Amino acid sequence: MYKNLEEHNRLVNKYLKIFFVVSLYWCTSILTVFVNKHLLSSDTVNLGAPLFMSWFQCVVSTVICFVASRLSRKYPSVFTFPEGNPLDIDTFRKILPLSVLYTLMIGANNLSLSYVTVAFYYIGRSLTTVFSVVLTYVILRQRTSFKCLLCCGAIVVGFWLGVDQESLTEVFSWRGTIFGVLSSLALAMFSIQTKKSLGYVNQEVWLLSYYNNLYSTLLFLPLIIINGELESIITYPHLWASWFWAAMTLSGLCGFAIGFVTALEIKVTSALTHNISGTAKACAQTVIATQYYHDVRSALWWTSNVVVLVASAAYTRVKQLEMMRQHQQRSTATQKA
């Protein structure tokens, strides 16, 4: 009886931890999207350099981690930061694939956000679950059940319905939609690669975030030039305004927070759970955006949101039941042994 009670308490604590981390991810992610959209498209800021903004977010994150690392060495009893050397060649070689995916993910993400509304922004991200299933099979050789595949099919239907309805509006952008899909693909790959990369840094999320952002600051520089953003930055009328850099710093802080919380959510749950959490969060974000920006959408447009949400929830439930069944089978086998 005591063993069952102890197991129950352990399970409750685990669920509470997961709930807290997922809630933190939701709040941080939604705030980041609205801040970035304000910087990219608002009448007051309208920077028009999404990759430069992504680069600056990585710079802020790198500085925070560097300062934390130095404080930890000087005041170890007050500050704690894992030991590591980002300039180590072996470390660079191991973490670089994750940094490439991270650069692609946040770069495509901000490019998409610069073209589409916040309300439609989630549509491209809704395919993350589908990409995750495909990549899990291609990379990890793990098969997915027929029920899960049906749910993925429904998600694709919801995605195309949303694109079809959005294309009827004046604010629709194919370029923004394509960048959104590309960001979803990068996120699915990033989630899988994160689990592997955490093993290289002894499961230290802070250290992985430090390496990842530092390497990404280097990767973004040629992309900024290729995207033709140098002229936009140099000729930007508010470049030396204090309020502009304050807004950029806030965006950088949000970027650091979302990077850390994303890695933390993957660590305490799984890559799949993180992808599903991101999709569900995006649906809530859509409702908030339509209210905040006073967007009026058609019934079919809202139907696409519902289809994606229900299909994602069904996928989550199916995966949960499959995991519970596997756990029971392992427990039964252990008891027999």
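Positions of Cβ are set from backbone N, Cα and C atoms, glycine also.
The following features are taken from Swiss-Prot:
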MUTAGEN   S29 to L  In nac1; abolishes GDP-fucose transport into the Golgi lumen. Shows lack of both core alpha-1,3- and alpha-1,6-linked fucose residues on N-glycans. Reduces neural expression of the HRP epitope. Does not affect subcellular localization to the Golgi apparatus
Relative to the Cβ position of S29 (mutagenesis position), how many further Cβ atoms are located within 10 Å?
20
Hey, does DSSP put S29 (mutagenesis position) in a helix, a strand, or just coil?
helix
